[in-house]
Amino acid sequence: MAAQKKKAQDEYGAASITILEGLEAVRKRPGMYIGSTGERGLHHLIWEVVDNAVDEAMAGYATTVNVVLLEDGGVEVADDGRGIPVATHASGIPTVDVVMTQLHAGGKFDSDAYAISGGLHGVGVSVVNALSTRLEVEIKRDGYEWSQVYEKSEPLGLKQGAPTKKTGSTVRFWADPAVFETTEYDFETVARRLQEMAFLNKGLTINLTDERVTQDEVVDEVVSDVAEAPKSASERAAESTAPHKVKSRTFHYPGGLVDFVKHINRTKNAIHSSIVDFSGKGTGHEVEIAMQWNAGYSESVHTFANTINTHEGGTHEEGFRSALTSVVNKYAKDRKLLKDKDPNLTGDDIREGLAAVISVKVSEPQFEGQTKTKLGNTEVKSFVQKVCNEQLTHWFEANPTDAKVVVNKAVSSAQARIAARKARELVRRKSATDIGGLPGKLADCRSTDPRKSELYVVEGDSAGGSAKSGRDSMFQAILPLRGKIINVEKARIDRVLKNTEVQAIITALGTGIHDEFDIGKLRYHKIVLMADADVDGQHISTLLLTLLFRFMRPLIENGHVFLAQPPLYKLKWQRSDPEFAYSDRERDGLLEAGLKAGKKINKEDGIQRYKGLGEMDAKELWETTMDPSVRVLRQVTLDDAAAADELFSILMGEDVDARRSFITRNAKDVRFLDV
């Protein structure tokens with residue numbers, strides 16, 4: 001995208017807006033349009049409005065997008081594009097009202113207005129209006145400022161304001177709390193998405209501001225043992241009228257995808273200095289790719305179509321993979337880096353340690369599924385494959401030193417793959433000697449229905465023993481682990497598969513790993529990681545999550561992985577049943593409530609702090625952590641694969657400074673990280 005705004009040669013006006021249907025169904029079934037009414041659906045409202053602004057940038061008419069999380073819970077999105085049309089539409093009402101009140105009304109249906117766009121522009125913004133209590137629009141176009149307000153989706157009347165030579169649109173909305181489970185936006189979630197959009201649109205500036213940071217939320221560090229004197233009424237009044245503190249971030253990447261790859265690899269050791277960067281254009285198609293190999297063992301390839309994150313890949317990724325595998329094998333054979341008698345390197349061998357971003361722009365995209373996470377255009381595969389064949393061949397020929405390093409890494413990966421295959425076969429042979437082909441230490445459940453079955457992966461033999469005794473053996477299976485499993489972030493697959501604990505987990509789940517993974521063979525639809533509530537327990541949980549993320553990611557993507565929440569405290573009352581607390585705050589609350597109710601706590605061991613799961617007997621473990629009617633399970637989600645990839649690299653990788661910096665920044669944040 002050129003940083004300079006394109007002249008509005010193409011007509012984007014009332015005639016460009018096409019209506020397909022009305023808004024009636026949105027409030028009745030919001031999930032059909034935004035996925036859910038939870039936190040994810042709430043943030044989807046922002047994405048819809050931001051997509052509009054970014055589409056103006058993609059078309060060459062906007063250079064800056066400003067997003068503000070307003071103090072009162074609303075959101076403001078502004079761009080310096082052409083402005084939403086205000087002229088009277090063929091339907092007899094102002095065009096802005098058509099865009100805001102009619103579903104499937106937008107300029108994206110008119111190829112003259114937008115050659116390429118992410119999703120159908122007018123669709124999203126009308127859905128935002130339908131699911132908001134109030135929406136305000138301010139427009140600069142046709143020589144004037146214009147404004148319109150929508151109360152419960154109904155327009156109050158378009159107003160013409162002062163003359164102006166500027167152009168652009170500003171949309172403010174307040175999500176309806178009667179529709180959404182929460183109306184609180186997460187700053188980091190918004191920041192990650194906007195950063196992604198800035199990477200994908202070279203030269204675009206996106207500013208994010210959060211006005212919700214008030215004086216009460218600012219905590220100063222304690223620098224002495226002497227507390228400050230209480231503030232006077234006048235001082236407090238002055239503070240309340242002072243401007244609120246805000247936090248803001250600006251995203252601007254002149255290098256575009258090259259900067260994106262640098263960002264992905266910043267916590268990893270690149271094995272060649274230059275970043276491979278190329279693009280190509282065809283009829284109705286464009287592709288841009290940036291890539292660089294690192295010394296790690298995990299592939300980190302992220303794909304986008306019209307700036308939409310295609311988590312499930314699609315034809316653009318297929319074309320890239322096919323070309324990369326072909327080019328590297330040909331180069332390796334031609335340069336005798338691979339002997340003629342040697343088998344070809346596989347795609348997995350070549351992509352080990354690869355960080356890449358693939359961005360295509362398609363005039364008529366076909367997305368598979370409602371969530372638009374897989375690109376289906378068959379012609380895109382051959383287009384991307386052709387461009388990649390030409391450009392990658394040129395890069396390998398022009399950079400023989402770097403090319404040799406890449407090929408040698410792939411050859412080393414192939415050797416590890418062969419060793420891993422032998423390790424897999426060993427796992428299978430070993431499994432066959434166990435009863436039913438399952439690990440000997442697995443206490444399986446009686447149910448044969450995976451949908452009703454749960455597997456508890458438990459830290460330590462002692463806790464495993466209590467879990468086996470306390471479980472409901474009809475549907476709960478127990479797999480105890482002895483000590484810490486291998487850190488898969490720092491080990492190649494052949495070493496990983498030699499680890500006894502990893503073998504037991506893979507065999508128990510039944511799905512296989514990597515290219516052999518088959519979710520249809522999953523033996524338990526709930527996989528519960530149960531570890532001590534201390535630092536060691538959290539480390540073991542992270543090791544397990546890293547294994548699942550790197551080797552069996554669809555388990556997380558399909559919502560099968562959970563974290564158990566064992567209690568931290570047991571309160572023993574005299575002449576009353578004991579109570580369990582899962583945090584210091586809950587302990588204090590239960591204690592205060594009990595004492596107010598006239599209960600008496602045991603004097604000697606009234607409050608017991610559990611140091612580990614092994615301290616609980618079978619009955620306590622069932623009552624607090626395993627009984628479906630009372631237990632607390634945290635589902636592990638994967639909202640952003642790139643962010644999760646970065647998180648695991650920081651927490652479990654080789655870069656000590658990056659890990660220390662992350663821990664320092666997040667030490668005060670006691671919320672769980674949804675990875």
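Note that Cβ sites are derived from N, Cα and C of the backbone, with glycine treated the same way.
Here Swiss-Prot flags Tyr12, Asn52, Asp79, Gly83, 107-108, Tyr114, 120-125, Ser169, 370-372 as ATP binding site. Residue density at Gly83 (ATP binding site): 27 other Cβ atoms are found within 10 A of its Cβ, drawing on all protein chains shown.
In three-state terms derived from DSSP, Gly157 (mutagenesis position) belongs to neither a helical nor a strand segment and is classed as coil. A C-beta separation below 8 Å, combined with a sequence spacing of at least six in one chain, links Gly157 (mutagenesis position) to Gln148. One mutagenesis experiment named in Swiss-Prot is Gly157 to Ser, and its note says Increased resistance to aminopyrazinamides, however genome not sequenced.
The domain 'Toprim' feature in Swiss-Prot is assigned to 453-567; the stated evidence is sequence analysis.
Per Swiss-Prot, the feature Mg(2+) 1 binding site maps to Glu459, Asp532. Taking the Cβ of Glu459 (Mg(2+) 1 binding site) as reference, residues of its chain lying under 8 Å away and at least six apart in sequence are, in sequence order, Pro480, Leu481, Met530, Ala531, Asp532, Gly537, Ile540, Leu613.
Quoted from Swiss-Prot for the published mutagenesis Asp472 to His: No supercoiling activity. If you draw a 10 Å sphere around the CB of Asp472 (mutagenesis position), it holds 14 other CB atoms from the protein chains shown.
Look at Swiss-Prot and you will find Asp532, Asp534 tagged as Mg(2+) 2 binding site, backed by sequence analysis. Within the same chain, the residues at least 6 positions away from Asp534 (Mg(2+) 2 binding site) whose Cβ sits under 8 Å from its Cβ are Lys611, Gly612, listed in sequence order. Annotation note: Asp534 (Mg(2+) 2 binding site) sits in a coil segment as assigned by DSSP.
The number of other Cβ atoms within 10 Å of the Cβ belonging to Asp577 (mutagenesis position), over all protein chains shown, comes to 7. Among the mutagenesis experiments that Swiss-Prot reports, Asp577 to Arg is described with the note: <2% supercoiling, 4% decatenation.
In Swiss-Prot, a mutagenesis experiment is listed as Glu623 to Arg, annotated with the note <2% supercoiling, 2% decatenation. For Glu623 (mutagenesis position), other Cβ atoms within 10 Å of its Cβ number 18.
Cα-Cα distance from Val125 (ATP binding site) to Glu623 (mutagenesis position): 48 Å (rounded to the nearest whole number). The Cα atom of Asp577 (mutagenesis position) lies nearest to that of Glu623, taking the recorded positions Gly83, Asp472, Glu623 as the candidates. For the recorded site, Gly83 (ATP binding site), the DSSP three-state label reads coil. There are 26 other CB atoms within 10 A of the CB of Val125 (ATP binding site), with all protein chains counted. Over all protein chains present, the Cβ of Asp532 (Mg(2+) 1 binding site) has 21 other Cβ atoms lying within 10 Å.
Each residue in the domain 'Toprim' (453-567) gets a DSSP state, and the totals come to 57 helix, 21 strand, 37 coil. Cα of Asp472 (mutagenesis position) to Cα of Glu623 (mutagenesis position): a span of 11 Å.
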